[in-house]
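Record features, source Swiss-Prot:
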type: MUTAGEN; residues: GLY213 to Glu; note: In alt2-2; severely sensitive to DNA cross-linking agents, enhanced tolerance to aluminum (Al), but impaired halting root growth in response to Al toxicity
Amino acid sequence: MSKRPPPDPVAVLRGHRHSVMDVSFHPSKSLLFTGSADGELRIWDTIQHRAVSSAWAHSRANGVLAVAASPWLGEDKIISQGRDGTVKCWDIEDGGLSRDPLLILETCAYHFCKFSLVKKPKNSLQEAESHSRGCDEQDGGDTCNVQIADDSERSEEDSGLLQDKDHAEGTTFVAVVGEQPTEVEIWDLNTGDKIIQLPQSSPDESPNASTKGRGMCMAVQLFCPPESQGFLHVLAGYEDGSILLWDIRNAKIPLTSVKFHSEPVLSLSVASSCDGGISGGADDKIVMYNLNHSTGSCTIRKEITLERPGVSGTSIRVDGKIAATAGWDHRIRVYNYRKGNALAILKYHRATCNAVSYSPDCELMASASEDATVALWKLYPPHKSL
């Protein structure tokens, strides 16, 4: 019996005039956010499959590099990143963007690395929704509070203020590549302040050996594993193919350094459980890895060799069952995340695929491409076993 052909998208969203760089679903509403290389940010209705809003979020010369929505950010906010050195936080008003951004982070970063909103562990969609209602509890007694570990040079007073503030409200952090392309910076989206940089060094110190010779940081993931007592962790992928795992309680030295790729790491995704993830790069490898926070290790769980090199984007569904990659060969590849086996190769797009993302209810997947389209897919419903 022959294999069934891969499905077609349930809808194709057209309207962007240039390459669609990133895509993100609203945490609870039937809305999709997309950003393109000419600076346009569009909001789409995923039920009626039409655009409900369009705005020029960043300059046309620099474009939108990334967009993100999150239950931790709030129901009425999204953030965008441009190659103009800024990250902007927007209010969603009647389905459209606020005329002016609520907050602008002047990161002075003009690179290709997409930002990462902090990912906090959740075992169910209800936990994410409870955050917007002010709930501080998660299963197992963990809290949504994210604490900042200050280095020895930060005063005790500043440290106390940070921790008190974080306990009082659900602070949301974002990680970006810094003005120095080997460094990762963490910013507070409530205050607009830069909190810390990795690796941490004083002005009179020489370049940190942990990132020396690795080239630019090309991919980053910011997350808060349940074992960390609320302290942030960062995965950073570099130009030489290496991946560094950081615990900000020790901002000078990474917990571990591994080299899963032979070419630049272009995308990192951490599962909602924060105990592993998937990476892709400019080589012909897709790597699924485990994170052990008690030992500070990152180890390969599954390595997949591609016929054609190049992975621009990766995503793991919230339920941890499915993962997908966006390829240079115009293909979206879908995998069983738990077992590591291939499930489908989707061939709709006619140019490089830049990003892929799953809806919070696990029903939809969206793919973005240089062909200026966004495709919506319904694959492997969450209530069915694989």
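For all residues, glycine too, the Cβ spot is worked out from N, Cα and C.
For all the noted positions, this structure keeps the original residue and models no substitution.
Packing around GLY213 (mutagenesis position) is summarised by its Cβ count: 11 other Cβ atoms lie within 10 angstroms of its Cβ, all protein chains included. Secondary structure at GLY213 (mutagenesis position), taken from DSSP and collapsed to helix, strand or coil, is coil.
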